[in-house]
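A short worksheet on the structure shown next.
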Amino acid sequence: MGYAHPEVLVSTDWVQEHLEDPKVRVLEVDEDILLYDTGHIPGAQKIDWQRDFWDPVVRDFISEEEFAKLMERLGISNDTTVVLYGDKNNWWAAYAFWFFKYNGHKDVRLMNGGRQKWVEEGRPLTTEVPSYPPGRYEVPYRDESIRAYRDDVLEHIIKVKEGKGALVDVRSPQEYRGELTHMPDYPQEGALRAGHIPGAKNIPWAKAVNPDGTFKSAEELRALYEPLGITKDKDIVVYCRIAERSSHSWFVLKYLLGYPHVKNYDGSWTEWGNLVGVPIAKGEE
């Protein structure tokens with residue numbers, strides 16, 4: 001049994017075959033925002049996840065109108081096929097995928113294996129920045145069914161206790177146990193408290209990928225989640241520190257395994273670890 005929605009994944013071969021396709025736009029989304037300038041897939045444009053997606057004043061996402069303007073600037077219309085890829089096994093590309101889906105874009109795909117696979121296969125790179133005619137775009141709706149807010153998570157803790165829901169903390173075991181507030185080898189910043197949301201199971205996001213950055217098989221992915229009670233019949237909320245890693249796990253659960261009710265808590269530990277009056281847990285559960 002394969003992936004529930006194989007159409008959302010494209011291979012490096014597929015991308016190379018569609019480099020001249022006017023109906024396709026390829027976007028690179030990296031943690032290292034300078035990486036694009038060192039060489040990228042021919043025709044690919046750059047998304048700076050912080051500058052392009054976040055409102056700097058309210059610490060939230062840009063509005064529907066601003067998203068539409070961003071799409072038009074990138075030459076994307078509502079019927080454009082958008083292909084996303086990036087570094088770090090596609091974690092920020094997956095975040096962009098989630099944000100495109102939140103804004104109701106119909107045809108969004110991830111390049112399986114991301115930037116790493118493209119480079120390792122010796123495929124072409126360029127430093128030339130492409131230019132496209134402006135697109136015509138209107139955000140059809142915002143899909144709140146895939147986004148969890150802090151109040152939703154507080155209510156969800158009760159569902160988890162009742163066996164009707166599941167929480168997945170996709171961070172490193174050290175962050176989950178409360179030993180660190182960020183990944184190992186990163187500056188320890190962003191939260192006053194360390195630990196995890198009570199009831200959460202720790203399934204690090206990177207367990208879902210192979211050494212070459214491609215996703216593991218559906219059978220392997222089910223074996224990763226189901227033994228810990230992360231099953232299709234439950235409402236599921238995933239989180240990390242600022243939602244890029246949890247977007248990757250959200251993609252796995254919703255699109256590769258076909259779980260119907262999965263939300264990404266984009267406030268994640270940066271919000272939860274700083275909130276007054278909410279519970280945390282430390283150690284293993």
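Cβ atoms here come from the backbone N, Cα and C positions, even for glycine.
The noted changes are left out; the structure has the residues it started with.
Per Swiss-Prot, domain 'Rhodanese 1' is recorded for 20-127. Break the domain 'Rhodanese 1' (20-127) down by DSSP state and the numbers are 41 helix, 24 strand, 43 coil.
For the domain 'Rhodanese 2' (161-281), the mean pLDDT of the prediction comes to 95. Sequence annotations record features per position, and here Swiss-Prot assigns domain 'Rhodanese 2' to 161-281 based on sequence analysis.
When Cβ atoms from all protein chains are considered, those within 10 Å of Cys240 (mutagenesis position) total 27, not counting its own. In this structure, Cys240 (mutagenesis position) belongs to neither helix nor strand by DSSP; it is coil. Experimental mutagenesis is annotated in Swiss-Prot for Cys240 to Ser, with the remark: Loss of persulfidation.
Taken through DSSP, the domain 'Rhodanese 2' (161-281) splits into 39 helix, 20 strand, 62 coil.
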